[in-house]
Amino acid sequence: MNSQKASKMTGSLKKNDLYIFDLSEQLLNSLKLMSFDSTLREVEVEKTSDNDRNKESGDLQIARKKVTSNVMRCSVCQMSFDSRNEQKAHYQTDYHLMNVKRNLRGLDILSVEEFDALISKEHGIKSEDENSGGEQTSSDHEESEEASDRDPDLQTNNYMETIIENDLQKLGFQKDESDAISHINTQSPYIYFKSKYLQKNEVLAIYKSLFNKRSLSNPNEALTFWNSQENPMAISALFMVGGGHFAGAIVSHQRLNVKGNAHKKDETLIEQAVNFLEHKTFHRYTTRRKQGGSQSAMDNAKGKANSAGSALRRYNESALKTDIQGVLKDWEPYLSKCDNIFIRARNVSDKKIFTDNTVLNKGDERIKSFPFTTNRPTVLELKKAWCELSYLKILPKPEPLAVKETVQKLEVSNKKDEFKEKQEPLLEEIQTEEIISLLKKGRAPLLISFLKKNKLDGNFRLKPESKYSLTPTMLHYASQQGMKQMALILLSNIKCDPTIKNRLGRTAWDLNRNDDVRHAFQIARYNLGESFTNWDETHIGQPLSREQVDEINEKKKAIENEKAEKLIKLELEAAKEKQRFAKDAERGPGKKLTNIPSIQQQNLNSLTDEQRRRLMREQRARAAEERMKKKY
C-alpha cells in the first residue's frame, strides 16, 4: 500500500489515485458498495441471508413431513379420500399434477371445476388456431401425428404449462421486478461505489469483467486483496486481433515510475506507466482493399475464388493463426499465472485461434472480452485498453427509471397479446409467409408444389400490401433479394409475368442489384423467346445464352485476376525497393577510389624529358610508315 498516498489524500481525487491495484488505504476504506433494484433506485441491503436460508430449510422440512404423512389426504389439492387406492389414483391425475406445478411456482390451488374450465378453454383456443392455420404442409402434419403417438399426454402437459405461464406472467411480474436487488443490477458494465471523497451526485465505477464469479459477489474483498502485499506479482494478458493485425502483451499490475518523464504527443503519462513484461505485434495481408472481411468469410459466403490475391490471403490467414499460436506457446509460463486474459476478436474464427491449442482452454473463466470498443490492434491501443480497465471512473450517479415504465410494462404487453389474438391473420398472409420461406431457402420443387396445391399462379400478390408494396410479386422479391436461381426458375418454369410493376412503376428487372441476377433474367428471355411477352415493357436487357454468360464471367474473372496479379507485383517490387534502400542505408555511401594512372602513363612519367621526346618521335615515325603501307 502506498503510504505517501494515504497521508496526502484530500477531498479531490486525481486520475493517478484511482489505479485499482494501487489505491490508498483511506480511499479503499471509504468505498461503499451500492445496490440497486430493477428501477435503478439505490437500496440499502441488510445482511439477512442466513435467516432467510434457515427459514427456507424449515419450510422444506415441513413440506416433506406433509408429503410423507400417513393421513389419506392430498395436502396440495386439499382433498380427503376414503381409501388408499383412491389417493393413489388421484396422484396420477392431471388435476393433481397441475396443482403441484402451481404450488411449486407459488400460485393458488385450483378446484376441480376451475381446472376443467381452464382446460376446456385452452382446448378451444388450440382448435381455433389449428383451423385458422389449416394450410399445414404434409410433413408438418406427419410430424405432429408422430409426436402425439409417442406421448399421448404431451398435449395436455403443454396446455397446463401454458396456463401456468400465463398466471405467472400476470401475478408474478411485479414481484420479480421488485425483488431484483443487487450490486450487479446496474444495467451497465460497471459496479458502483460511494465514497466520502466524491460529490453527492458522483460515484466510482469499476468494470464487472475484472472480477471472476466468486469475487463478483464481494467486490470490496477483491479490491482489498488486489491492493495487499499478498498479490505483488499479479499479471494479466491482453490480446487483440482483427483485419490481419495482431497485438498481444503481458501486463504487470505494478505500474512503472514515470516521475520526471516528458509528455508525449500520442501517449499520456498514465499510459507510459503501463508495465508490459512482454509484447508482440505483427500484420499479414488477409483482407481485400475496400471490401473488408476475411478471405475465409468471403469463401463461405460466395464460394472459393481462384485468384492469386485470394490464394495469398488464404495463406496469410493460416500463417497469422500459426504466428499467434506460436506467441501463446512462448508465453505459456506467463499465461498460466495470469489473473485475467482479455481477448478482442471480431468473429468466431478469430476467437478459435486462441482456444484451439493446448495453452488456453475454451472454458477458462479467466478468458474475457473487452467491455468496450477498441481500435486497430497496436501496442498503444493495448495500453489505452489497460488504462480503461484498471482505473476507477468518476461518473454521475445513475438516474432511477420512471416508475410508470415498470408499472405499465405488463399492461402494455397484455394489450399487445390481446390485440394479436383479435387480429387473426388472413389466409393470403399465411400463404405469403410460406412462399417467402421457400424462396429464401431456394426450395423450387416445394414452391411449385405449394402453388399447385393451393391453386395459385406465378403472379400471386404478396400480402399484406403495406409490407410488400415494393415487391408485390415473387419475381420482384427474388430480384430485390439477389436470388438469381429462383428468379430464373420463376421466369422459365413458373412463367411469372415480368411486366408487372410495383407502386413506384418498377418491374422486377429494375430491382436487381448485381450482374448475376441480371444474367438470370437475360437467360430466361433467351429460353422463353421473343414471343413470350413484350420484353420492352420488362426493361430486361438483350437475351443471352448460358454459354455467352459463362464467357462474360470468365472475361470478368480474368480481368480481376490480372488486376490482382499486378497489385501483387507492385507490392513485391515496393517491398524489394524498400529492402534495397534499407540495405543501402545500412551500408552507407562508402569511399570513392582516386584516379589511378594507366601503365603506359606510369612508364612515361619514369622517363626524362629527352627520352620522352625520342620515344614520341619514334611513335610518330612508325605511324607514318603504317600510313604509307596502307596507301601503297
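One-based numbering along the chain as shown.
Just so it is clear, glycine is given a Cβ too, placed from its N, Cα and C backbone atoms.
Every residue here is the original one, so none of the noted swaps is modelled.
Worth saying up front: this structure is predicted, and the values here are computed from it rather than measured.
Lifted from Swiss-Prot, the feature list:
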| type | residues | note |
| --- | --- | --- |
| ACT_SITE | Gln295 | active site |
| DOMAIN | 232-392 | domain 'VLRF1' |
| MUTAGEN | His279 to Ala | Does not affect ability to release incompletely synthesized polypeptides from 60S ribosomal subunit |
| MUTAGEN | His283 to Ala | Does not affect ability to release incompletely synthesized polypeptides from 60S ribosomal subunit |
| MUTAGEN | Arg284 to Ala | Does not affect ability to release incompletely synthesized polypeptides from 60S ribosomal subunit |
| MUTAGEN | Tyr285 to Ala | Reduced ability to release incompletely synthesized polypeptides from 60S ribosomal subunit |
| MUTAGEN | Arg288 to Ala | Abolished ability to release incompletely synthesized polypeptides from 60S ribosomal subunit |
| MUTAGEN | Gly292 to Ala | Abolished ability to release incompletely synthesized polypeptides from 60S ribosomal subunit |
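Look at His283 (mutagenesis position): DSSP puts it in a strand. In the three-state DSSP classification, Arg288 (mutagenesis position) falls within coil. Cβ-based neighbour count (10 Å, all protein chains) for Arg284 (mutagenesis position) stands at 19. Around Tyr285 (mutagenesis position), taking its Cβ as the centre, 17 other Cβ atoms fall within 10 Å, counting all chains. Its Cβ taken as reference, His279 (mutagenesis position) is surrounded by 15 other Cβ atoms within 10 Å in the chains shown.
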